[in-house]
Amino acid sequence: MAPSSKSERNSGAGSGGGGPGGAGGKRAAGRRREHVLKQLERVKISGQLSPRLFRKLPPRVCVSLKNIVDEDFLYAGHIFLGFSKCGRYVLSYTSSSGDDDFSFYIYHLYWWEFNVHSKLKLVRQVRLFQDEEIYSDLYLTVCEWPSDASKVIVFGFNTRSANGMLMNMMMMSDENHRDIYVSTVAVPPPGRCAACQDASRAHPGDPNAQCLRHGFMLHTKYQVVYPFPTFQPAFQLKKDQVVLLNTSYSLVACAVSVHSAGDRSFCQILYDHSTCPLAPASPPEPQSPELPPALPSFCPEAAPARSSGSPEPSPAIAKAKEFVADIFRRAKEAKGGVPEEARPALCPGPSGSRCRAHSEPLALCGETAPRDSPPASEAPASEPGYVNYTKLYYVLESGEGTEPEDELEDDKISLPFVVTDLRGRNLRPMRERTAVQGQYLTVEQLTLDFEYVINEVIRHDATWGHQFCSFSDYDIVILEVCPETNQVLINIGLLLLAFPSPTEEGQLRPKTYHTSLKVAWDLNTGIFETVSVGDLTEVKGQTSGSVWSSYRKSCVDMVMKWLVPESSGRYVNRMTNEALHKGCSLKVLADSERYTWIVL
């Protein structure tokens, strides 16, 4: 007889009887046991133990937030984010603003020392995004590098504009622009070093009296445009001490480190010009779309010239291109630019710009580079025009009345940084560290210009380069970062105007196409290498939003196909206030490595 109630059906399914329910229960239990065994077997293959296996296990320690934090802090509006990677600290933040529409938001970040048998102890409080005028509540993300536990980096995303009246009065950014705020803050040390003790003796009673290594703050702000770059902390922070910032116009690699005067172990992190020896030349093989392109750990040989079998552009296309190029040429000469015949020769290579002078203009409308130029070794060595490198040393002023040195000129390329200590004193930037005494903070910036790279790749490596007219928009997604070889693989989605293939019938008018360019950028040399160039896909009736949406989905699929398991400790710890913006709260703050929960 069939069970008459849900409880009877459940009990029948879970019993060991010989009925169908009992057999089904055995099969289900067997499947569950088999699944766990398969997962554990996979550990031997991948070398990584997935924490998902133990998510339903009770934590070793489970405490309530109300029992370890005074109510005054909760009433003050503390939003608790999570545990640090080391498990020693719990982080929270507060945001405050006035009652009127013209007041700014002010953010503070807090470190609380966690102890199972006592209440949380506040050990550090810092103000984020120093002196920035923030008119709306931010999405915050606090991140830690895989192995660098000396500092955290905080991103603030302004995803919606202020109200219309304030925008009109203050001339703020419109819906096509978003502000990104970044603060890098030193983590409180577990104990006081000798330099911290000296600072405490110099400023008795001041909890913010710390040495520079354990007490610096670095702030910057930049603006991104549509299509707004994807936030990818797992890739942007994959290399310790380095953060990759996509500013919509360039990719900026920033390295932050603290050193002492006379430190012989100083090592430049970026752009140290270290390269591996050249590999023997080999003919290129077709790349399967299912396999990830190998990140070049060496400088490959020059790319072959375009085959003679490629279709030649029709006379109408050539005439139209020459007309456009002539207009640009005349405008350049009218402004006192360099004439066409005075330009230096290009060096052969996939990017064709290793020995390019900074002042050389970009190729226009599909101009091709001369393939009979002299070898790169014979050309004068100069930095590629698509790369900018700066290194500044920040030091604390020695006295209150010290006259600052000459102001450093803004190169309009590097991101501006404000560096302070915990007591709010600004650090002065210097280009040379010869006169530095005591501790100093080094900020390196290596910048890759997207538009220059796009023009170079199309000019030298695109089989459809003879059809190209201009590009209208682009979107950059990081596909992989190799911290050992310092290679960054990026995918450039491109909306462009190009003439149709000569084989197509109809009028010779430019059409809108979409394509993608994969490029590997070397953080040691600043040089990029073209990995692959996609075919042209005509955009028919699609909005730019749908084009970028499908492009980013394809990037996600590509990354998931290439995903390689890493050591459980080599991850970027990420804490956000996303739940707050969704109108809800986290249930627990979990330290999965130590099986500790704080119930909210």
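Cβ atoms are placed via backbone N, Cα and C, with glycine included.
The Zn(2+) binding site feature in Swiss-Prot is assigned to CYS193, CYS196, CYS211, HIS214. Contacts of HIS214 (Zn(2+) binding site) defined by a Cβ separation under 8 A and a same-chain sequence distance of 6+ are given as ALA186, VAL187, PRO188, PRO189, CYS193, ALA195, CYS196, in order along the sequence.
The local packing around PHE235 (E7820 binding site), expressed as other Cβ atoms within 10 Å of its Cβ over all shown chains, amounts to 19. Look at Swiss-Prot and you will find PHE231, ALA234, PHE235 tagged as E7820 binding site.
Under the heading of mutagenesis, Swiss-Prot lists VAL90 to Asp and annotates it as follows: Abolished interaction with DDB1, DDA1 and RBM39 in presence of indisulam. Remark: VAL90 (mutagenesis position) has PHE80, GLY82, PHE83, SER84, TRP111, TRP112, PHE114, LEU120, LEU589, ILE598 as non-local neighbours, by Cβ distance under 8 Å and separation of at least 6 in sequence.
Quoted from Swiss-Prot, the note attached to the mutagenesis of TRP112 to Arg states: Abolished interaction with DDB1, DDA1 and RBM39 in presence of indisulam. The Cβ neighbour count for TRP112 (mutagenesis position), using a 10 Å radius over every protein chain in view, is 22.
Annotation note: LEU244 (mutagenesis position) sits in a strand segment as assigned by DSSP. Same-chain residues at least 6 positions away in sequence with a Cβ under 8 Å from that of LEU244 (mutagenesis position) are, in sequence order, PHE235, GLN236, LEU237, LEU251, VAL252, ALA253, CYS254, ILE478, VAL481, VAL488. Here Swiss-Prot describes LEU244 to Pro as a published mutagenesis experiment; the accompanying note says: Decreased interaction with DDB1, DDA1 and RBM39 in presence of indisulam.
The Cβ of ASP475 (mutagenesis position) has 24 neighbouring Cβ atoms from other residues within 10 Å, across all protein chains displayed. Listed in Swiss-Prot as a mutagenesis experiment, ASP475 to His, Asn or Val is described as follows: Decreased interaction with RBM39 in presence of indisulam, without affecting interaction with DDA1 and DDB1.
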Exercise. According to DSSP, does ASP475 (mutagenesis position) fall in a helix, a strand, or coil?
Worked result: strand
Seminar exercise, completed: Excluding PHE231, ALA234, PHE235 themselves, the E7820 site's Cβ centre has within 8 Å the residues THR230, GLN232, PRO233, GLN236, LEU237, LYS238, ILE478, VAL572
For this session: Sort out for me which one of CYS193, CYS196, ALA234 has the most neighbouring CB atoms within 10 A, since those are the binding-site residues we care about.
Result: CYS196
Exercise. Least buried of the binding-site residues CYS211, PHE231, going by other Cβ atoms within 10 Å?
Worked result: PHE231
Problem set entry | CYS211 (Zn(2+) binding site) and PHE231 (E7820 binding site), Cα-Cα, nearest whole angstrom | 32
Seminar exercise, completed: Note on Zn(2+): the CB centroid of CYS193, CYS196, CYS211, HIS214 has further same-chain residues inside 8 Å, namely PRO189, ARG192, ALA194, ALA195, GLN197, ALA199, GLN210, ARG213, GLY215
Problem set entry | ASP475 (mutagenesis position) and ALA234 (E7820 binding site), Cα-Cα, nearest whole angstrom | 18
Seminar exercise, completed: One should report the C-alpha separation between ASP475 (mutagenesis position) and CYS211 (Zn(2+) binding site), rounded to whole angstrom, as 41
